[in-house]
Amino acid sequence: MASERLPNRPACLLVASGAAEGVSAQSFLHCFTMASTAFNLQVATPGGKAMEFVDVTESNARWVQDFRLKAYASPAKLESIDGARYHALLIPSCPGALTDLASSGSLARILQHFHSESKPICAVGHGVAALCCATNEDRSWVFDSYSLTGPSVCELVRAPGFARLPLVVEDFVKDSGACFSASEPDAVHVVLDRHLVTGQNASSTVPAVQNLLFLCGSRK
């Protein structure tokens, strides 16, 4: 799925989950609308699966409904994406990321390319779990020297399924040797380290994407 294409705009890959646990409607809305002002956007999911939007509210339900009717509402297959064609990578808050993106070999390949080329990456909330797939052959994490944020344990334990989570981002980051920081639950908190922007939760989406746009603008 690609947004309306305009010439001379850099390309941004927006990676979302295709798992049943879904994609945060509000986070995706902000990611898509803000990034569309600066990029030609391509949305991709594992297997090209349709996105299941969660946390749909009265304020965003109409946008989600209209979005589904767009000609570009079918995601591309993540497996067929060539990361070299994109200038930026954006991952909204996706509870489903823990199920599919966090173990995606295709996304790992793209992230390794972005890391080696120091291309801008932005991951928000549960979408930060997607970064965990990017391990080297020696099982070290490509972001092990970075500072980042993501859902804190304090935020995650409030959900009934905490004990069944396949991955806890805060633990993974710390165990991998990277520096993890978090503010109080639900607070807006964004970390920028080199070319990597991370947001603690869906509430942090707007300032996180603003930082991505700043990073891309400073490279022109």
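Placement of Cβ uses the backbone N, Cα and C atoms for every residue, glycine included.
Bear in mind that the values here come from a model prediction, so they are computed numbers and not experimental data.
Same-chain residues at least 6 positions away in sequence with a Cβ under 8 Å from that of PRO166 (mutagenesis position) are, in sequence order, LEU98, THR99, ALA102. The secondary structure of PRO166 (mutagenesis position), as reduced to three states from DSSP, is coil rather than helix or strand. According to Swiss-Prot, the mutagenesis experiment PRO166 to Ser carries the annotation: Does not affect FERRY complex assembly. Does not affect FERRY complex binding to mRNA.
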